[in-house]
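Feature annotations, reproduced from Swiss-Prot:
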| type | residues | note |
| --- | --- | --- |
| VARIANT | Met190 to Val | In strain: cv. Q903; susceptibility to pathogens |
| BINDING | Asp378, Asp382 | Mg(2+) 1 binding site |
| BINDING | Asp378, Asp382 | Mg(2+) 2 binding site |
| VARIANT | Val473 to Glu | In strain: cv. Q903; susceptibility to pathogens |
| BINDING | Asp530 | Mg(2+) 3 binding site |
Amino acid sequence: MSVISIVPLASKPCLYKSFISSTHEPKALRRPISTVGLCRRAKSVTASMSMSSSTALSDDGVQRRIGNHHSNLWDDNFIQSLSSPYGASSYAERAERLIGEVKEIFNRISMANGELVSHVDDLLQHLSMVDNVERLGIDRHFQTEIKVSLDYVYSYWSEKGIGPGRDIVCADLNTTALGFRLLRLHGYTMFPDVFEQFKDQMGRIACSTNQTERQISSILNLFRASLIAFPWEKVMEEAEIFSTAYLKEALQTIPVSSLSREIQYVLDYRWHSDLPRLETRTYIDILRENATNETLDMKTEKLLELAKVEFNIFNSLQQNELKCVSRWWKESGSPDLTFIRHRQVEFYTLVSGIDMEPKRSTFRINFVKICHFVTILDDMYDTFGTIDELRLFTAAVKRWDKSATECLPEYMKGVYIDLYETVNELAREAYKSQGRDTLNYARQALEDYLGSYLKEAEWISTGYIPTFEEYLVNGKVSSAHRIATLQPILMLDVPFPPHVLQEIDFPSKFNDLAGSILRLRGDTRCYQNDRARGEEASCISCYMKDNPGSTEEDALNHINGMIEKQIKELNWELLKPDKNVPISSKKHAFNISRGLHHFYKYRDGYTVANSETRNLVIKTVLEPVPM
């Protein structure tokens, strides 16, 4: 590995967005913006993907901690050079034609005597159509048809489940598991006792020793159903344990195929760390592989064709939005702040991975802006800022006035002004959607977030390790789930009256669980690198302090158990019956939680943009699917 040479950095003014006019010409500045965000390293460092900390001498002569984060991987010139033919009107017209044809398929399987209807498999046909359009990312076009299909299936549901057709007396595991998952996700009341009948005399799920493709598919649907369990559902927990072991064993025995790839994907990403667009890309690839090996039926062929066209049309929009994001990042002056992580492309990948509705560009772009500031503040409070500077910045945010910059060090002034301008701008955007002023919500979330970070900075400066409970209470806020969620969802075309917002925002159980899961999962992936940077307090170290004699493995096992329990509790908060707060109102906040969880699946995919992260950007944003 090469060693980076130590060379003085030339002074270069930071040009923040708030000093750019509407014509993109620099405004006259009353004061110069210092280059204190540029650091001269106090020692040579090895060029690698590690995040070990070193000290740095900033331009104001202050010795500072830095995280040695790798630079932005996505050059703005490269982003601006992206192009796609799929924005042409001919592709939109093709999509409209295919949408009409797929609606006709839905209608034909709903007709009492339609040619596609058989009394022995009509229920399974309805469920398969719903499952396919959702996994292929085209369900937004068929909400009415989905409701009709699920109502039809539910009308035949019994305490023993269902068979593939309405005339089939005996329920089967495949149709029951698929139906259970889809119906529960769409708000129908479902009881897990329906799976008790599939147990043998020993209380285990009964299945033959022959692993046929049909049986494996049944267990795969059982596994998918088990992932939306509630905390008290013992039979669902048993189903998850059984199906996980069964599918892992199946992967060792069946040949590499589209089925094996589907199993591997579902086992890897489960549900709570899955991104809908990644699932869509993966499922398109699976069906494309099937199409090369066998003749697809007419329904699947039409669905696949529409999915590919829709994927690529949105891909064209993604590239245009990403260009806007990259220009905003470049003009904001952020590239000159060398102590921060520049992950605007990764943030955009996350948000476009959870919301593929074309008309929601404002939501996606502003989500990136908020997350970018969260990252600046994270790196400023975690490493670069001194404790006295951070106290000044926290107090300035509470004042929420441009004049508050007078007491700030130079490098913080530009950050403060840009944060102030952006949060106010987003509040104005939210007013258009919500019809009321939401700035106070945003300010309170920001103040709470910075307060939690200041507390952690004080712990670092004093070497204090809190109790596990004290750490987690603070960590739920510093996880940034609330601040990353609140303002963006208020810009959606979805009303969030106060009674709905209080079910999602602080201090709701939903917000508490989402913040806790993110903090716990993040710590299990980051604690070793954080410790190398001098940050001793983590949920692992706090657990070990509370439990003398325990090992890191003990702590990780305990925390992973907490995460699994809290995931089931979050399932309930999302899916519980509530006429006043429908699932659709909570879904975006939940999906943001899924997206953030995704990047901590194996390691910290933000701080170190590893191969999984880069491949995700390529597969879901940069590349279209082959037509």
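Heads up, the Cβ atoms here are built off N, Cα and C, so glycines get one too.
Location within the structure of each feature annotated in Swiss-Prot.
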residue: Met190; record: variant position; DSSP class: coil
residue: Asp378; record: Mg(2+) 1 binding site; DSSP class: helix
residue: Val473; record: variant position; DSSP class: helix
residue: Asp530; record: Mg(2+) 3 binding site; DSSP class: helix
- Query: Rounded to a whole number, how many Å is the Cα of Asp378 (Mg(2+) 1 binding site) away from the Cα of the residue listed as 'Mg(2+) 3 binding site'?
  - Reply: 12
- Item | Candidates Met190, Asp382, Asp530, namely the recorded positions, that fall within 10 Å of Val473 (variant position) by Cα distance | none
- Query: Among all the protein chains here, how many other CB atoms are within 10 A of the CB of Asp382 (Mg(2+) 1 binding site)?
  - Reply: 22
- How many Å lie between the Cα of Asp530 (Mg(2+) 3 binding site) and the Cα of Met190 (variant position)? 43
- Task: Taking the Cβ of Met190 (variant position) as the reference point, list residues of the same chain whose Cβ is under 8 angstroms away and which are at least six residues distant in sequence.
- Result: Phe180, Leu183, Arg184
- Message: Within 10 Å of its Cβ, which one of these binding-site residues (Asp378, Asp530) has the largest number of other Cβ atoms?
- Response: Asp530
- Cβ neighbour count (within 10 Å, all chains shown) around Val473 (variant position): 15
